[in-house]
Amino acid sequence: MIKLHEVPPEPVDPASLPHDVNAHSPEGDGNPDKRKKIFGIPYPFSRSSCRRFLWNCQKISVLPMALYFPLHAANTLITPAVSPDSAPDDVLMMVREILPSITTKLLVAGITLHVSAGVLLRIVNNWNKPRRNRHRHLKISAEQDLSQDSIGLTGGISGYLFGLYKTFRIPPQVISGYILVPVLIYHLLIMKWVPNSISTEVDFASIKQLLSSKNRWWKWLGGLVPLAILLESGVYHIGSGLCRYFGVRKMTSRKKWSTAINLLTLVGFVSLIRLMKEDSTKLGPNQFESIFKKIRLLLHVN
């Protein structure tokens, strides 16, 4: 007959307990070495610590662009919409006097760190992560994750207008970053790197000549199309990124951010159109002739 005996409530040493690896745990959990392994090699960092480190790298990397963007946006997006004649060049000269000579290098370093940390962060977040359920593309907001990772800034036009928030497999901010990188490299190539290599500077007179060029390849593929893509993706990526950086979570506030982003984008397109319609026949030789000639030489294109 089994009898129960009262024992004093003393702590039990776990080392004195029997270890049965296969009784209640998956194979390998009984190993005293609890370090995680990748390809069989133990590593000391957890996924959360990697995320935290990469997120901090992204936060630090935006500082040069966050300081530069207001000046550049006022010069390139707003001023030409108000007065496309000489005002943009006047503001450009003033901005160049304010900024240090290493501005471009700081921006390139910050962008490189930002992109690298972002790609690695995506890899860490998606490591062994189950795929999202793709059913029920539009959901009622009360049942849905309304974070920017899930629905973007406002969940698309339907979310902005009607509260039917669209979920995205890849966040719109990430997509805009993927689009932004190649056009930004092209922008730096024709506006900074190649002009510096031939000892010239690009101003708004050059931009007007490019956008009103009789050469359709220069005008559209070399000028208007990449500038429009840069404008749309850049303003959205920076605006939604700042919204996330400042911890804006309320949907009403995010809709206000979205409205501001759309208005700034619209003003930017007005600036492009006004610059394109400017008379560039009295502006002298087109500097982009030498710039594109240099690019053709670099690409070995006749």
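Glycine residues also receive a Cβ, built from the backbone N, Cα and C atoms like all the rest.
No substitution from the list is modelled in this structure, which keeps its original residues.
When secondary structure is read from DSSP and collapsed to three states, His187 (mutagenesis position) falls in the helix class. The mutagenesis experiment His187 to Ala is recorded by Swiss-Prot, whose note states: Disrupts activity.
Neighbour list (His237 (mutagenesis position), Cβ cut-off 8 Å, at least 6 residues apart, same chain): Gln173, Ser176, Gly177, Leu180. For the mutagenesis result His237 to Ala, the note given in Swiss-Prot is Disrupts activity.
Secondary structure from DSSP puts Gly241 (mutagenesis position) in a helix. Mutagenesis annotation in Swiss-Prot: Gly241 to Ala, described as Disrupts activity; the structure shown retains the original residue.
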* To do: Measuring Cα to Cα, tell me the gap between Gly241 (mutagenesis position) and His187 (mutagenesis position) in whole angstrom.
  => 21
